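Phe8 to His appears in Swiss-Prot as a mutagenesis experiment; the accompanying note says: In A6; 13% increase in lepidopteran larvae mortality at day 1, and 74% at day 2; when associated with 24-K-L-25. Under its mutagenesis annotations, Swiss-Prot gives Leu9 to Ser the following note: In C6; 4% increase in lepidopteran larvae mortality at day 1, and 100% at day 2; when associated with 24-K-L-25. For the mutagenesis experiment Gly10 to Gln, the note given by Swiss-Prot reads: In B9; no increase in lepidopteran larvae mortality at day 1, and 97% at day 2; when associated with H-20; S-21 and 24-K-L-25. According to Swiss-Prot, the mutagenesis experiment Gln20 to His carries the annotation: In B9; no increase in lepidopteran larvae mortality at day 1, and 97% at day 2; when associated with Q-10; S-21 and 24-K-L-25. For the published mutagenesis Gln21 to Ser, Swiss-Prot gives the following note: In B9; no increase in lepidopteran larvae mortality at day 1, and 97% at day 2; when associated with Q-10; H-20 and 24-K-L-25.
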Amino acid sequence: IWLTALKFLGKHAAKHLAKQQLSKL
């Protein structure tokens with residue numbers, strides 16, 4: 001359960017960071 005939760009959070013964080021990087025560019 002923890003692994004799947006971490007994977008989900010990781011994907012969510014990656015998307016959020018990607019959006020921030022795109023907005024900066």
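Heads up, the Cβ atoms here are built off N, Cα and C, so glycines get one too.
These figures come from a predicted structure and were not determined experimentally.
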- Query: Where Phe8 (mutagenesis position) and Gln20 (mutagenesis position) are concerned, what is their Cα separation in Å, rounded?
  - Reply: 19
- Over all shown protein chains, what is the count of other CB atoms within 10 A of the CB belonging to Leu9 (mutagenesis position)? 10
- Note on the structure: Taking all protein chains shown into account, the Cβ-based neighbour count within 10 Å for Gln21 (mutagenesis position) is 9
